[in-house]
Amino acid sequence: MSGATTASSGDHNNLRLPTPTLDAESQTLLQSISAEGGYAYARMAVLAVAGDQSAAEAARDMAWEQLHSGPWHSVLPVWRDAYSMACLHVAKIHFAAGEFGEALGALDMGLIMGGMLLRKDLHDSVLLVSSEARKMTKSLEEASGDFKGERLVPEVPVDVNEVRHVLANLQLLVLKILPCRSLTCKRVEKRSGLSLEGFLRDYYLPGTPVVITNSMAHWPARTKWNHLDYLNAVAGNRTVPVEVGKNYLCSDWKQELVTFSKFLERMRTNKSSPMEPTYLAQHPLFDQINELRDDICIPDYCFVGGGELQSLNAWFGPAGTVTPLHHDPHHNILAQVVGKKYIRLYPSFLQDELYPYSETMLCNSSQVDLDNIDETEFPKAMELEFMDCILEEGEMLYIPPKWWHYVRSLTMSLSVSFWWSNEAESSSS
């Protein structure tokens, strides 16, 4: 990966990444790796400590092969930690050379694919490298201030007649692109400033979806994330995994690793084709990029019923991205930070009528393509009752466990999902 940010030759004589956990655990970790047959890795790692870039990259490649030697759940934790170690060695060498882009790329791969042992070293190193990189470019403080750059989603015109015209055209467009019968059945109820007691009584316990409005205004993300200059400043050089293709059920679907700035550029210019959109989907971005994590707040609703947060994921993509009909095992709040989405929901008791896949890996996904229903193959699906809504910017949707849902972005969209369960639900799921 080519570094976007590099220090001049005279600026990096004293650049060093402190890695206290790696320093303390290195010998023990190498012994554990050797015990699993990783003798060649251990030899390369020793050379990497001395600054041998080829050896550091060779060790990283060896660990990468182990990560892809079988199903992810079967990979030994020691090899995940080995990959983190190698990424740190590669990053240290690039950082010492003032190659900040390459260093950040290596650290991000460690955060995305590595184990937990060296995670603090990875995070702390990202902060230090990012700080040095910002000295060479526009500062974060400037980008966080008075935003005047390009917006991801244009502001609505203030002229009343123009607003009506835009809304009328938007409604016609939406109806053309949405699945058959959209917005004709029961709409998901919207509640403004819903109390925790009301949420528990009326929606959580009965297991009923609800759209909650006026509960995200205090999030810094509500203003910051609509500005490309801010997103590029805090995360532009970071490496993220993206999906390319219509959706994960299609044969041509694939994954790529790109810098966040390249991903934003694809969204902004709509360079990906409608059949191959680029989507940053269900990625724990906020475990990786702390600055973006600081821009959001965990809704208090996620702690109702003695709940514990299970995962926190980002869903960033252009208009037209689709998550096909599926269900999840946990309570879910989907917070719409930028843009808008159409969401259709079916209750869990309609599982048989929605024809789930029999394969274990896809058993939570429906064979029914709502965008093109085959009535001959799936005769029960066409007439099923459902609930749906258009989730507007600044709104949150509560989706109960096991409720089937289909999601389509109507504009460029940045969303955050919060999954949570109580102890009893976690043990049974």
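A Cβ is built for glycine as well, from the same backbone N, Cα and C atoms used for every other residue.
Here the original residues stay in place, and none of the substitutions has been built in.
Some features that Swiss-Prot has for this protein:
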type	residues	note
BINDING	H326, D328, H405	Fe cation binding site
DOMAIN	272-429	domain 'JmjC'
MUTAGEN	H326 to A	Abolished ability to demethylate H3K27me3 and H3K27me2. Impaired temperature compensation of the circadian period in response to increasing temperatures
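H405 (Fe cation binding site) sits 6 Å from H326 (mutagenesis position), taking the CA atoms of both as reference points. Here the domain 'JmjC' (272-429) returns a mean pLDDT of 90 for the predicted model. Sequence-distant neighbours of H326 (mutagenesis position): residues of the same chain at least 6 apart with a C-beta under 8 Å from its C-beta are N364, S365, S366, W404, H405. Around D328 (Fe cation binding site), a 10 Å sphere centred on its CB holds 20 further CB atoms from the protein chains shown. Cβ neighbour count for H405 (Fe cation binding site): 22 (other Cβ atoms within 10 Å of its Cβ, all protein chains included). Excluding H326, D328, H405, which define the Fe cation site, the same chain contributes T323, L325, H327, N332, N364, I399, W403, W404 within 8 Å (Cβ to the Cβ centroid), listed in sequence order.
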